[in-house]
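The block underneath contains the structure these notes are about, expressed in C-alpha cells.
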Amino acid sequence: MEPPAAPSERSLSLSLPGPREGQATLKPPPQHLWRQPRTPIRIQQRGYPDSAERSETERSPHRPIERADAVDTGDRPGLRTTRMSWPSSFHGTGTGGGSSRRLEAENGPTPSPGRSPLDSQASPGLVLHAGATTSQRRESFLYRSDSDYDMSPKAVSRSSSVASEAHAEDLIVTPFAQVLASLRSVRSNFSLLTNVPIPSNKRSPLGGPPSVCKATLSEETCQQLARETLEELDWCLEQLETMQTYRSVSEMASHKFKRMLNRELTHLSEMSRSGNQVSEYISNTFLDKQNEVEIPSPTPRQRAFQQPPPSVLRQSQPMSQITGLKKLVHTGSLNTNVPRFGVKTDQEDLLAQELENLSKWGLNIFCVSEYAGGRSLSCIMYTIFQERDLLKKFHIPVDTMMMYMLTLEDHYHADVAYHNSLHAADVLQSTHVLLATPALDAVFTDLEILAALFAAAIHDVDHPGVSNQFLINTNSELALMYNDESVLENHHLAVGFKLLQEENCDIFQNLSKRQRQSLRKMVIDMVLATDMSKHMTLLADLKTMVETKKVTSSGVLLLDNYSDRIQVLRNMVHCADLSNPTKPLELYRQWTDRIMAEFFQQGDRERERGMEISPMCDKHTASVEKSQVGFIDYIVHPLWETWADLVHPDAQDILDTLEDNRDWYHSAIRQSPSPPLEEEPGGLGHPSLPDKFQFELTLEEEEEEDSLEVPGLPTTEETFLAAEDARAQAVDWSKVKGPSTTVVEVAERLKQETASAYGAPQESMEAVGCSFSPGTPILPDVRTLSSSEEAPGLLGLPSTAAEVEAPRDHLAATRACSACSGTSGDNSAIISAPGRWGSGGDPA
C-alpha cells in the first residue's frame, strides 16, 4: 500500500456554499440528537379490491428475499447486524398522520371499499429498527461528526456510531429530523420544568405526566436543564433560519452529506496518488457540482486530432430527430409457438435451471445470457412479466411484447463493455427482487410495478459507452439537445418511448389515457434518477424521509401521495443500478472488469482528442482495487444502509455480501507494494508537480514523447497524418481474444506485431525502463472501434486511439511485461483481458 503523502494544494476541494456574510458558522447539533428512543416504522399496505378472491400466497408469491447461492435454513434466522466497518485503508482508524388519501384509479387497484389506508386492520409491511442486537454495528461516513472543530464540552465522542440495544436507540443524522427531535425534547423539558402534563391524545408518545417530577430535582439541576433547553431551542431556530423558502428540507441533508463527503475525499486525496484519482472520480461522478467546467483550449497540434472525418460530418441529422434508432426486421414466427422464456434457444433446460433463481438475489445473469443465446434482456423481461402476470393484467399481446423486447435489446450496443443489454437485464432482475421485498409487500400498485420494471429495462438503452461529461466536453449533439442536463438519461427515455411507436411494439396500447400518462411520468422520474450526479440528492431524500418518521410518534410511513411513493421507487431503481458490489464476488469481479474496460476505452478516446483523461479512465495509472473500495465506502454502502433501514431486516444479507466483497478488494490493495521512488512526483525522471488543483495522474503528452522516444518509431502526429496507410499495419487490439489471455501474453504479441509493422528494433524496445510497480494490478485491454465503426447515436465521435497510439501502447505493454514476467497466471491480482464483446455484451 502506498505510504501517506503530505497534504498538498492538489487535494480535492469542492466548492460548496458557505455561511452568508455576517452569519456565524452553524453550531453543532445537541449531543442527544445522535441518540433517539427507537421508534419502529411501518409502511402501510394498500388494500385490494379483490382481496376476498386473492389468497395471501397469491398476493405475495415472492415473499422472502433469498440469495441465489443461499442454503435453505427453514425459518428466518434471528436478526443480525452488518459487519461493515468504516474504511481504515485510506485514513485514520475505523469508526464506527393525517386523513387518508384514496389512490387515483389510473394508478392501479384502489383501496378496498370501507378500508382506509389508516385502518388498524391493515398489517404493516415494514418495521424499521436501527442499531444492533447481538454485536456492535458501525455505520458509514454519514454518522461521523459533521464538524472537525466540534470541541464543545457538551459534545460526546462521535467517532463511533454504535447504537445501544440495551437503551433501544436510533441514530439521527439528517438536519430536519434532528430539528423535529430537538423540538420534541424541548417540549418534554418544558413539561417537566412547569409540571404541565402532556395530553395523551397529542402527537408526542410522551403523553401523561412527566416520568420525573420537578419536586425531585434540585434547583441547580432545574437551572441546568432550563439552560440546556434554551440552548437547544436556539440551535433549532438557527437551523430553521438558514432554510430558504425555495429549498426542500431534504436539501439540508443533501448539503450536509456533500460537505461531509468533500471532507472525506480531501483526506483520501492527500494520502496517495491513486487515492487522489479515486477522490476525483467519486467527486466528478456522484456530486452534482454546479460550478462551471473549464475546458482548456486545444493547441494547433491537438486541434488536428479533434477534427471529425468528413464522412461523419455528412451524416449529421436534424436536431429534431432522436438519434440511435435503427430499422430492424425480426424474422421468424412470433404468432405461432411462443418460446417458454420468450427467446429461442437450444439450451432451454439449462436456462430453466438458472431461472429458478429469478426471484433470488445473485442470479448469474452471465449464464442466463449464454443459455439464452445472448438475449438476456428479452429472456428476463418476458419471464418476469409472465411470473407477475402483467401481460394479463394490462392486456399486453404476447407477440407485441416479444417484438418490443427484441427491438429494445437490439438498441443496446453489444460492443460496449458494461452498459449493454446484459447490464439492463441485471438491473431489471434486481428491481424485480427488490419489489418483492417482504417489507414492501402489497404496498405498490400493479401499474407502479409495471413502471418500475419498464424503467429498469430501458434505463441505459443506446448507451454509447462514454459518460455525460464526455458528451458535454465534446459538444455532442445529445448534449446540445438536452442542454447538458442528464444527457444520456434523457436520451435513454426518448429512445425507450420512441420504440413503442414502431410497428407492433406498443405494449401499453390497452392502457387508458390516464394510466399511460401516469406510467410515463413515473418512468421518467425513475430513469432520470439513474443519473449518478443525483446520487447525494436521492440519498438525502430517502434518509430524511426515514429518519423523519423515526422521530415522529406515529412511525407509520403512509406513502399516500405521489411524492413519497415515487421517492421509494426512484431509490429502488438506483439501488438496483448500484447493486454490482452486493452480488456474489465472482459476479462482482466480472462487472468490475467490464466497467474498467469501458472506462479505458473512453480514456483512449480522450487521449486521441488531446483532452484531459477522465479519472479512472487511464489504463496506465488507474487503481482498480482502490477505486472499488472507495466506491463502496463512499457511495454504495451509505445508499444500501439507508435502504436497509427502510426494509429492515430484509436487506441484511445484502449488506453482509457487500462487506465481504469490500474486504476482498481491500486485501488486494494490501498485497500491492508501493510504487518505486522514481514513480512518485518529483522523483527520478519526473519534474515537480505544479502548485495548483490538478488530479490528473498520467504523464503529460510532451513528457511521454520525450521519455519514450525510440529510434525507428514514428511519432503520434506522423502516425495520424499517415493513418490511411498505417491502419493496415497497425496492431489490431480487437484481435486480442480470450478472457483468459494475460497481459504478459498480450505484451509479447504486441511486441512482435508492432516491430513487424514499424520496423522497430526489438532490442531498443526492451531497453526502455520499466515504470510499472511489480504489484500493480494489470488492467484489461479493451476492444476498440474501427474508423468506420462509430458509436450509434453520437455523431462526430471518431474511433478510439488504438491505431493512433499503437507505438506508445506497445511500449507501455512491454514495460508491464518486464515488470510482471515472474507473475503466475493464477495470481488474483491479474485481471484477464476481456477481448471482444460479443452478442449481448458477452466476451466472444
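Even glycines carry a Cβ here, placed using N, Cα and C.
Annotated in Swiss-Prot:
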BINDING   H423, H459, D460, D577  Zn(2+) 1 binding site
BINDING   D460  Zn(2+) 2 binding site
BINDING   D460  Mg(2+) binding site
BINDING   D460  Mn(2+) binding site
MUTAGEN   S147 to A  Abolishes phosphorylation by MAPKAPK2
MUTAGEN   S161 to A  Does not affect phosphorylation by MAPKAPK2
Review point. What does DSSP assign H423 (Zn(2+) 1 binding site), in three states?
Key: helix
Check your understanding: Which one of these binding-site residues has the most other Cβ atoms within 10 Å of its own Cβ: D460, D577?
Key -> D460
**Study point:** Cβ packing number for H423 (Zn(2+) 1 binding site), 10 Å threshold
**Key:** 25
Point to revise | Neighbours of H423, H459, D460, D577 excl. site residues, C-beta within 8 Å of centre, Zn(2+) 1 | key: H419, A424, V427, A456, H463, T530
Review point. Which state, by DSSP, holds D577 (Zn(2+) 1 binding site): helix, strand or coil?
Key: helix
**Study point:** DSSP-derived class (H/G/I helix, E/B strand, else coil) of D460 (Zn(2+) 1 binding site)
**Key:** coil
